[in-house]
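To start, the structure itself, in structure tokens.
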Amino acid sequence: MSNYPPTVAAQPTTTANPLLQRHQSEQRRRELPKIVETESTSMDITIGQSKQPQFLKSIDELAAFSVAVETFKRQFDDLQKHIESIENAIDSKLESNGVVLAARNNNFHQPMLSPPRNNVSVETTVTVSQPSQEIVPETSNKPEGGRMCELMCSKGLRKYIYANISDQAKLMEEIPSALKLAKEPAKFVLDCIGKFYLQGRRAFTKESPMSSARQVSLLILESFLLMPDRGKGKVKIESWIKDEAETAAVAWRKRLMTEGGLAAAEKMDARGLLLLVACFGVPSNFRSTDLLDLIRMSGSNEIAGALKRSQFLVPMVSGIVESSIKRGMHIEALEMVYTFGMEDKFSAALVLTSFLKMSKESFERAKRKAQSPLAFKEAATKQLAVLSSVMQCMETHKLDPAKELPGWQIKEQIVSLEKDTLQLDKEMEEKARSLSLMEEAALAKRMYNQQIKRPRLSPMEMPPVTSSSYSPIYRDRSFPSQRDDDQDEISALVSSYLGPSTSFPHRSRRSPEYMVPLPHGGLGRSVYAYEHLAPNSYSPGHGHRLHRQYSPSLVHGQRHPLQYSPPIHGQQQLPYGIQRVYRHSPSEERYLGLSNQRSPRSNSSLDPK
């Protein structure tokens, strides 16, 4: 026992020593009032130092906490709505694929065919399956578009419309009534269209792959105009929603102006902007001409039923019609009158009569000013277009010209102007043909005069060529410059006149047998002897040397006319044109003559012996 230390026995315990326990409790009692006193004094100091009571701070903290709770609650509600929309989308997808929810519930209970472990599991199964059986009849009776509008799910509504865009008649009956189920229809519609208007004009063409997506947005805007029932008030739109829609309309117009103006916009593009301002209001920077261009380019006859219900656009139509008439756009103004159903305010007969009077006066002025058939034709064509547009407008709206426009005889005027136009075309064609003949004659005369003034060789100077065509290539396929340094194209030209190459030696012109000595005081150089020979009269191989009597053209610096001896019997005289080709230039003869005068001994080797 001595090996173990007395640890447990040596330590005093509170149960074994009651005096020690009493001492500790008394000590705690003494210390407790001190702590309370310090805390109270610190609270007194803080309250004394602060300007407001402590309970006001507590109220502020509670207010901040309530704001945080409200924010959390709002986010939680949004999340819950999003989850519900996902569940509804899944259910609708299953229904479209032919899957019945009851069958799905049966499959859900299929694993429970095994005996349950206890009664609790059975009760849990019943409570889980019961709500699903109650929801099925509610979702099955409500249309898909209505559920999406009730849930304010813009993406779900767009997907539903996109999937059924081919059946627009059904959608136009379903979507306007479905929008009434939305809590805030104006905000919901603005969220549905998004910011597709910022895309370029190519996205609004019929060939664009995004054309169907653009049609979805236009259908939602048109449905929003058709949503309220007739005579039951107007749709309430918040001010901030109007401001957001106005910003979108201004950005849309700005893009169209940069792409060529509203008058050059695509049909779908113009229709979208027109429906947007008809739904949410016309911005202040929109002019009457802008609205007129949008109505003209959008095919407003197709959406006339929706435009007539616009609380923002209909009051402005009267001013737009009047301004259009003042600008001479009577036909466009009349189309707008019929689009918005304002026939009681603007008479078609008065509008068309004013238009015909104005066009007739303009046509008479143009005829008086016309100084040529072309100007008269332009005036007649313009008047014909005016009358044709009037007839087309009356046929479109089923108006009788005899009743609405008595005394004008529009059809007879159209026939007369067409005849005048055809007659003018014939006269202008005949005049153009005569002018072309005169121009051709003048051109031929000018070319003939130029040919006369151009120097040419006479037939005696330039006889016909023996060969079919001139070619400086010899029989051995070599060019003159390749055979000898002194031979050139002139030698080939001479050979074409003198005959075949078998009778004419193509050798160096400096060969001794071709050189003829000149008289004393001549040019100081030899002249080739074959210049005046017949084709078959010379052959160096036979040993004949025929000399040419040459009279120097320059003797002691004086120029004399060239003298040629008559041809020898059996020889052909070389034409004078070829002789001129081989004649030396005057500058060269002058140079050679001066050299002979200064050094008479330089040509002593050429003197005849």
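The chain as shown is numbered from 1 upward.
The backbone N, Cα and C atoms fix where each Cβ goes, glycine too.
Phe55 to Ile appears in Swiss-Prot as a known natural variant, with the remark: In strain: cv. Sha. Of all the Cβ atoms in the protein chains shown, 8 others lie within 10 Å of the Cβ of Phe55 (variant position).
For the natural variant Leu79 to Ile, the note given by Swiss-Prot reads: In strain: cv. SF-2. Taking Cβ-Cβ distances under 8 Å and a sequence separation of 6 or more, Leu79 (variant position) has no neighbours in its chain.
In sequence order, Glu174, Ser177, Ala178, Leu181 constitute the residues six or more apart from Gly146 (variant position) in its chain with CB-CB distances below 8 Å. According to Swiss-Prot, the natural variant Gly146 to Glu carries the following note: In strain: cv. Edi-0.
Residue density at Met148 (variant position): 28 other Cβ atoms are found within 10 A of its Cβ, drawing on all protein chains shown. DSSP classifies Met148 (variant position) as helix under the three-state reduction. For Met148 to Ile, Swiss-Prot lists a natural variant annotated as follows: In strain: cv. Edi-0.
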Leu79 (variant position) in three-state DSSP notation:
helix
Rounded Cα separation (Å) that holds between Phe55 (variant position) and Met148 (variant position):
48
